Amino acid sequence: MKISFVLLLTLFICSIGWSEARPTDIKCSESYQCFPVCKSRFGKTNGRCVNGFCDCF
């Protein structure tokens, strides 16, 4: 039972996709400023302001 749990947990963690975020060179101060940038560049409205720059995911 424990082996099944560990295997399931490992598969879940590996499927998260750590490299999904796409950094941009657009400066920001709030995450809402990244939504139009991400929409125009990548076609997705998911974004956040990280260290003063927009990251789209």
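Glycine residues also receive a Cβ, built from the backbone N, Cα and C atoms like all the rest.
In Swiss-Prot this protein carries:
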type: MUTAGEN; residues: Arg22 to Ala; note: 6.7-fold decrease in affinity to Kv11/ERG potassium channels
type: MUTAGEN; residues: Pro23 to Ala; note: 1.7-fold decrease in affinity to Kv11/ERG potassium channels
type: MUTAGEN; residues: Asp25 to Ala; note: 3.4-fold decrease in affinity to Kv11/ERG potassium channels
type: MUTAGEN; residues: Lys27 to Ala; note: 2.7-fold decrease in affinity to Kv11/ERG potassium channels
type: MUTAGEN; residues: Glu30 to Ala; note: 0.8-fold decrease in affinity to Kv11/ERG potassium channels
type: MUTAGEN; residues: Phe35 to Ala; note: 8.2-fold decrease in affinity to Kv11/ERG potassium channels
type: MUTAGEN; residues: Lys39 to Ala; note: 86.4-fold decrease in affinity to Kv11/ERG potassium channels
type: MUTAGEN; residues: Phe42 to Ala; note: 52.2-fold decrease in affinity to Kv11/ERG potassium channels
type: MUTAGEN; residues: Lys44 to Ala; note: 14.6-fold decrease in affinity to Kv11/ERG potassium channels
type: MUTAGEN; residues: Arg48 to Lys; note: 60% loss of toxicity. No loss of activity; when associated with K-53
type: MUTAGEN; residues: Val50 to Ala; note: 1.2-fold decrease in affinity to ERG-potassium channels
type: MUTAGEN; residues: Phe53 to Ala; note: 1.4-fold decrease in affinity to ERG-potassium channels
type: MUTAGEN; residues: Phe53 to Lys; note: No loss of activity. No loss of activity but gain in inhibition of native calcium- activated potassium channels with Kd of about 72 nM; when associated with K-48
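Positions of the features from Swiss-Prot, shown on the structure.
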residue: Arg22; record: mutagenesis position; contacts (Cβ under 8 Å, 6+ apart): Arg41, Phe42, Asp55, Cys56, Phe57
residue: Pro23; record: mutagenesis position; contacts (Cβ under 8 Å, 6+ apart): Val50, Phe53, Cys54, Asp55
residue: Asp25; record: mutagenesis position; contacts (Cβ under 8 Å, 6+ apart): Phe53
residue: Glu30; record: mutagenesis position; contacts (Cβ under 8 Å, 6+ apart): Cys49
residue: Phe35; record: mutagenesis position; contacts (Cβ under 8 Å, 6+ apart): Thr45, Gly47
residue: Lys44; record: mutagenesis position; contacts (Cβ under 8 Å, 6+ apart): Cys38, Cys56, Phe57
residue: Arg48; record: mutagenesis position; contacts (Cβ under 8 Å, 6+ apart): Ser31, Cys34, Cys54, Asp55, Phe57
Which same-chain residues, if any, lie at least 6 apart from Lys39 (mutagenesis position) yet have Cβ under 8 Å of it | Thr45
